Every structure is written in structure tokens, then in C-alpha cells.
Amino acid sequence: MARHIMAVCVVCLLCAHRLHCQDHIESLLGPARVTTHNSQDQLNARVYTNLSPSSETTDRRQQRSASGDDDTFNYSISPPSRREKRHAGHEHGPTSESRVPQITQYYLEKLMAQDELMNSSGFDGLLQQLSLHSLASGASEGTCVPGSRLVHHVQPHDHHHAHHHEEEDHSLQLNNCTLIQNGTTSNVICPSLPNNNTHPLGKEAKNFTLSDKDLLHLCPILLYELKAQSGGCIEPAILSDIDTTEELLEAEKDKDIFYVWIYAFISVFACGILGLVGVAIIPFMGSRYYKYIIQYLVALAVGTMTGDALLHLLPHSLAGQDERGMIMKGLGCLGGIIFFYVMEHALTMISEWRKSVEKKETKKPSRAKVMRDPDSSVNNSVAGDKICKQKYSSYPYCYDEITMNNKQSEWMHLPFDVAAGAGGDAPSVAELRNGVGDHDGSNDMAAAAESLISPLHTNCVEMNHHNHNHKHNSHQQNHEGQDSNTIVTDLDGNAVYAVNKAKDKDSRNDHVTVILREHESSHHGHSHRHGHVHSPPETLSAVAWMIIMGDGLHNFTDGMAIGAAFAENIAGGFSTSLAVFCHELPHELGDFAILIKAGMSVKSAVYYNLLTGVLSFIGMIFGIAFGQSQDVAQWMFAVAAGLFIYIALVDMMPEISASHKSLGQFLLQILGMLSGVGIMLLIALYEGDLMSAFGTAGAASHQHAH
């Protein structure tokens, strides 16, 4: 309704400024005579109907254009500078270019005299022509509000600073203005303000400029003054009441900021505390239901993160944008996706560089253990069983043997007696190279042995040295005569070792663990299998460093998204917090599992998870601080939407797409994704009601805009 009033207001304002409305209607309708009973219908028809340029002759149009009185929609002569927008309805107010009707924009351009801004002298001239002399600067002599103060209230300003200078003058004003009517004229007489020959807001406030949006804001005020026939005299007490209302709204905003910090802190704390959940689920990791629960949680995270990105973050980032602004916000979303891709791969490259440096500084081991990974894609491809292999983890594989402290020293003891080992029952290195073995997989083991022994293949295996102190001295003495260069494997439960005649007492306890992993890809009815060597993490410090960097990056961006969402409105903040919570649950479980399987204690794993959670609070502070600006908040929403889309579709979607062997698993994953999308959809649809429930100051304006 307000939009239509503004459209008519601009037309009437132009009519009063240029010529009488009756003459204007006659000029629009050409030679047709306008009668009293149908003038209103013809005016409405002209306002809401675009007449064809052929309704007037070419000579008449050119004559009117030359005289400067061309008030028709003669786009064939001077087309409007603004073209129609393909998108509308993205602004939370009636002043957006995408919501301004074409007729309003056309007359605004004529009022602005083809300039983008109207200066103070031009506005005073407009007030004089409208017979609103009391609003003209210097004409009120302190009895009425001057036009400069009126402009100050419709333009963005520091309310607290202005109110500090005005409240003393307002306190001297009495609410006993009288209306004096003399025939057809009316004047309002109010008590005079102290005349100090100085504008209450300063001399600089007398010189101002008006944009087309400012003029739209002033139109209802000017139209009301024309209707009241008061000569444009606005009581100062009215502005005093308006200032009081604005002050109350500012106080409500300050109160909302307090709750924004509280809710954001609670949300980030709830997401960060999920690192402790890993301690509680340790007894249930071996349960048959664990992998199904993880699959549902990962699918739920995919639904919530994509839903929050597409149903909440992106719509808010595009609100009130013109076509160019929408394109730039979409570019920001793409930038978030590319940024996260570059950062993840940069961390991987740095990790590989660190391991290569450590490998060069470490001597080659004298013993090596070669084993087949029981969790390789050939043996097991269920995502629930590979939860520690998700892309969030610092290392993509689990190393069970590292944590088997009770078996770390046993694998070095040869399963055969000394005579058997010395007598040649065990295959030699040469036999392994030739592919001789008594079990399947010896060729793979031989290749690994070759890579360990040959200096040309030292870059194929990364070394992990362990120094073991054996408690049984007699047992060590029995094996003291064994060869110091031994390769052992547990492929399919069998043990294979290679003997070298060189003996080195000092290096007999140095060894390296090598993991053989077979990968299989199936498509079009056939499959391909290949195997290569993986190594466990070099040191626990490398694992901890990668966890802090990778997980810390996720937590910082999550905290920033939560802070910016709460700064925009509390309901949207809870929507983003729920999406982050659903994403963090399987994420933290995966990080906790990789730390435990890398040999860390439970206490250390919890410490590292909580340490990375601190970055969430830092991101939250950045989000709330910069989210106070609407423009900055929209950019943050666009980038956060890109980050959420990348995490959901690149990091988490492969975890569930790789495990849909059974119909039950497929239905469970679909249920999780639909649940996440449904939750985000409900929050997006009823966001205004949620804002009202939390009592935010912007709830009323938000609901009014929609």
C-alpha cells in the first residue's frame, strides 16, 4: 500500500510543481475534452496504462520536447536510463530500485532535473513553488521546523549526536500550537524557539543534497502538508516525539546486541564442546549400530549445510541487490568455494613437504614390517567403517598397528626358531624379488621390500622409527643371532621375513611400518585393482599440526558464519548454528578417531579438539563485529554459503555416496538429507515468527517488508 501511495505522491508533487493537475490531464489526453465526472477515471487510466507513442503526432511530441514540457512516456525520443530488472522483491523496503514502479522512476528523474542529486537551494525552490513557505530555510523564523531539519530526519544520521543538541530546544517548546483560519488559508502559530542565528544542528546542516530515495521519503510529508493547508509548518514537538521513538528503538537495538553476543557464544560453545563427545562414544565405536548412526549424521549434515546455504545465507546476501550486485554476491560464493579448495590442498602440500624434509634427515631403518590394510577398498568400503578416513582428517587412513602397544615388540620376534631362521626356511630377499612365496600377496610384499632396500626407491616409503626396550633379556639373546635386516608381513595372517647376513647390534631395534593398500574401482560391470605402499604418519607432532591447521580453519569459518548470522537477526543465527552443529558432530568424531588411532592418548586428543575450538570464538567475534554493517554482512553471507556448499558436497557427500550397497543404507541417507533440508526450510519460512518470539527490534520491520 505504501508503494502505491508513493507512486501517486510523486505524480501529484510534480503536478503541483509544474502545472495544475487539470491542465496536466488535458495535455496527456490530447484534444479530448475532460469533463468533471470522468476526470478521475481518466487520470487513473493514464497512470496505470502505458499509452502508445503513436497516440500523439510526431510534430506535437517534438514541440513538447523542445519546450521542456514533455510529461508523456515518449521513450522513442528520450528513453529512460534505467532498464527493467529481471529480479524483484529482494528489498526490505519500498525505496529499492527493483521495487520502484517505472512511472515513479520516470517522474523522479524529471523532478531531479536529470541530475542524480538535488541541492538545498533546489529543494527550497520546490517548497516555495508548493506554497510550503514555512518549510523553506530561514522562512520559519523559529516558529516551525525548517526544511533542513526535516531532511536530517529522513537521511541516515547519528541519532544520539543530534538528539544531544536538540533536546534542550525541544524542552522549551510547548504543545499549544493553534490553527488560525482566514477564509481559504490556514496558519499554525507555535511558540518561538530561541533565535541564535545558528542552525540547531550546525551550519553545515543547511547545505545538503537529496537523492531520489530521500525525495521518496519526503513525499508523504509534503503531500500531508499540502492536504492540511498549513503552509508547511511542522510543530517541533512532533520531531521531539519522533526523536524519543528513535531513541527507544536504538535502546532496543543495544539490548538485542547483548542477546546476540549471548546466543552466539552459547551456540559456538555448544558446537565446540562436541570434541568431548568423542570420549563418550569410545565404548560404542565397535557397535554394529555405530556405522549406521554415523551415516545418518553425515547425511543430516549434508542436508542442513546445503539447506542453510541455499535457503538462508544466499537469499540474505542477495536481498536488496540490483542485477550487478547479485552477480558480485554470486562471485563471492564461488570465491568461498575456491578459497576452501586452495586452503585444503595447501595444507596437504605443506604436510607432504614436512614429511619429505623429515625423511631426508632420518636414517634408513634396519627392520621393516609390511602389512596389508584390512580397511582397504577391496576388503571394506562402508563409510561407517571408514569414518576416520574422511577428508576432514589430517591423514586419510587409520593406522591400527601404531596403537597396539602390546604387539609393537612382538612382531619383531621371528616366529621360527633360530635354527629354522638360519637354515633358510624363510625366503630370502632375492626370492622375494623373484616373486617366490608361499602365500598370496608375496609379490606385493616383495615390491615393498625392494623399495625399502634399493636406494633408488627410498622416496616410496616413509619411515617411522620406534625404539623399543624389551623387558625379557633372555628373549632378546635368543634373537641376538638373527639378521638385523628383516622384513615381516602379516598378509593374510602369514609371516614373511628376509634375512641379511650383516649384523648390527645397535640398529636391531630400528624398524619401519609399511602398509600395503589395494584400491579397486568398479564401473560398467568390471573392476580394476591396483596396490601401492602407504606409510603411517611420521610423528605425532605432524598429526597434531595438521589437525590444528585443518580443523582450525573449519572452526574459524564456522564461527564467523554464526556471528554474522546472529548479527543480522537471531532467528537466522540459530539456523546457521544448527547447520554447523550437525556438521561438527561427525566432523569432531572423525578427528577424535584419527588422533586416537595415531597413538594419542584420550586426554591429548580432547586437548587438541578443544584447542581448535578456540578459533570458533575468534571467528564469532569477527562475524559479529563486521556483521553490524549490512553491506559487509551480505558479503560474509555469500562467502559463508560457498564454504558450506564446498564442505557439504566435496568433503561430506563422498562419505555417503561410497556406501549405498543396501536399500536400508540408501533410505537412511535419504532420510538424513531430507531431515536436514526440512529443518532449514521451516526455519527459513517462519524466520519472521521466530524473530518475534525472540523479541528482536527488527521483527516488526522485517515482517512489514515481507
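FYI, residue positions are counted from 1 along the chain as it appears here.
Quick reminder: no glycine exception, Cβ is built from N, Cα and C everywhere.
Per Swiss-Prot, mutagenesis Asp308 to Ala is noted as: 4-fold reduction in zinc transport activity in yeast assay. Taking the Cβ of Asp308 (mutagenesis position) as reference, residues of its chain lying under 8 Å away and at least six apart in sequence are, in sequence order, Ser575, Thr576, Leu578, Ala579, Phe644, Met680.
Other C-beta atoms found within 10 angstroms of the C-beta of His554 (mutagenesis position) number 26, with every protein chain shown included. According to Swiss-Prot, the mutagenesis experiment His554 to Ala carries the following note: Severely reduced zinc transport activity in yeast assay.
Cβ environment of Glu584 (mutagenesis position): Cys271, Gly272, Leu274, Asp558 lie under 8 Å away, each six or more residues apart in the same chain. Under its mutagenesis entries, Swiss-Prot includes Glu584 to Ala with the note: 2-fold reduction in zinc transport activity in yeast assay; when in association with A-588 and A-591.
In three-state terms derived from DSSP, Glu588 (mutagenesis position) belongs to a helical segment. One mutagenesis experiment catalogued in Swiss-Prot, Glu588 to Ala, is accompanied by this note: 2-fold reduction in zinc transport activity in yeast assay; when in association with A-584 and A-591.
In Swiss-Prot, a published mutagenesis experiment is listed as Asp591 to Ala, annotated 2-fold reduction in zinc transport activity in yeast assay; when in association with A-584 and A-588.
When other Cβ atoms within 10 Å of the Cβ of Tyr646 (mutagenesis position) are tallied across all protein chains shown, the result is 21. Under its mutagenesis entries, Swiss-Prot includes Tyr646 to Ala with the note: 2-fold reduction zinc transport activity in yeast assay.
When the CA atoms are compared, no mutagenesis positions among the candidates Glu588, Asp591, Tyr646 lie within 10 A of His554 (mutagenesis position). Cα to Cα, Tyr646 (mutagenesis position) and Asp591 (mutagenesis position) are separated by 19 Å.
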